Every structure is written in structure tokens, then in C-alpha cells.
Amino acid sequence: MQTSALLLAAQALVASAGLIERQSCPSIHVFGARETTVGPGYGSAGTVVNLILNAYPGSTAEAIVYPACGGQSSCGGISYGNSAMQGTNAVASAVNSFNQRCPNTQIVLVGYSQGGQIMDNALCGGGDPGSGITNTAVPLTASAVTAVKAAILMGSPRYRAGFPYNVGTCTAQGFAARPAGFVCPSGSKIQNYCDSPDPYCCTGNNQAVHQGYGGVYGQAALTFVRSKLNSGGSPPTTPPTTPPTTPPTTPPTTPPPSGSCAALYGQCGGQGWNGATCCSQGTCRASNQWYSQCL
């Protein structure tokens, strides 16, 4: 009799713990990924992350933990390609793990520059040869893909003109562009923002444009996210806030072998650059102290 009572009490505790865990899951959870050379946190992705959090009280967010590096000493000298590969794995791990804990929570992905590249890789698959990712499978589980309702990518080097989810004026491509004809199975969930003067997602030379997408397209991004989420959100109770950021840079993938010239749109110079300083096509133009590009 006493044993049965103890058994029932134990079962009740287990059920209660499960109920508490389920109740602690938010209706909406946002993952944000920062750009290259910015310290841990959301970086410029924070603008859109905060817009969503303010629009949906009770929603939660977390930053993807990854190097966000491009060979600079300030971030450990990790190459851009290796950083993007680690970041892609980090997105898959974080999103899959969260979805396993909270299967009914709607997920939104927000990635800026290199952060956009790793979100794109994780959601769309297709591999990323420049980052050493040869497996073309989507690294998110089927359940996690279903839970992801919207993805906002800004200034992503994977941008290529002509994709149905593109937004902006760029008619070219980024330095790590998707191959022509690529089809993302979750394309209807994506908005990919890129304007023509951007030197990283496009072929321009204006760093300020690369850093300005949150201010230019933030409200449009929020409108898109609202259209994709199942539950309506009340208007923001406080004005959206934008965390302070330091101007980052997003250099391209591993330098070409010394002795050869960089290809069109490739890197040809910059502080700490040890690769080619000539261009097989175009002219080497400096965008900033870290990055010169063949244009």
C-alpha cells in the first residue's frame, strides 16, 4: 500500500516536471547570428531581433555562438571558411536542440552578413564548398525545418540575383554566392536583403550600405515575419531598441595560392592578407583596412 502511494507520488512529480518544462517554452523563439569581427551577441542582426521581441511580448531570443571571424587576430585568426563552417554547425545544433525541447515553438532565424551565410547554409543545405561543407543535405531536422517559420538574411555573401526570395537592388552576387539554379526547399520562408553598392553580398564598394540593412529594411522584415507566424502579436509596448555595434567587416573565403591572381570579386588585399594582390579580372579596390576586392 505504502509502495503504491510512493509510486503514484513519483509519477505525479515526473508529470509535473514535464508540464513545467512544456509551459516554459515560448510561443516564438528567435535565433540571431552576428557578422564578421563583431564580439559575441547579435551584432547588426540585433535590430531585427529586437523588433520581433517587441512585437511579440513573451517571445525569447538567443545568439548563435560561433567565431564570426575572417582571419583577423581580434577573433583568434580563424579563417573565414572555417568560421562559416563552425557557424553552420552551431546553427544546426542550437536549432535542432531547441526544437527537441520545445517542439511547438515557432522559430525565426535572423542572420547578418556571415551570420546570414550560416543561417542560409543550415536552413537550405546545398553545401558550401568555400567553407569546406561538401554534404548537401539540410542539417536541420525535418521537425526543426517545420518549426522555422521565417528567416531574415541581410548582406549575406551567399546572395545571388534572381532568387524568388531576394529583396533589394543587387543584380549580381556575393563572394560566396549560391550556384545559379540552386533551389532552397524552404525558400518561401526567406527574405534575403542585398543592395547593389554592398561589397560583400553584391559587387559594390560601399561599406555603409552593408551595415545599413536594419535601418532600411527592418520594418519590412518584421512585416514579413508577422505574415509567417501563426499567432498574432500585439503592437510593441516600447520603441524597438538596437544594441550598439562596432563596424565589422566580412572578408571572403580562404586566400588563393600565392603567385596567382585573385578572381573577379575575390579578395586582393587588406590588413593581414597574405594572398594574391593582383586581379585576373578587374581592378583591386580597397573597401576598408581589412578588405580589398577585385571589381
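Any Cβ shown, glycine's included, is placed from N, Cα and C.
As given in Swiss-Prot:
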MUTAGEN   Ser113 to Ala  Loss of enzymatic activity and attenuates virulence; when associated with A-198 and A-210
ACT_SITE  Ser113  active site
MUTAGEN   Asp198 to Ala  Loss of enzymatic activity and attenuates virulence; when associated with A-113 and A-210
ACT_SITE  Asp198  active site
MUTAGEN   His210 to Ala  Loss of enzymatic activity and attenuates virulence; when associated with A-113 and A-198
ACT_SITE  His210  active site
DOMAIN    260-295  domain 'CBM1'
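Here the domain 'CBM1' (260-295) returns a mean pLDDT of 61 for the predicted model. Secondary structure from DSSP puts Asp198 (mutagenesis position) in coil. Every protein chain considered, the tally of other Cβ atoms within 10 Å of the Cβ of His210 (mutagenesis position) stands at 28.
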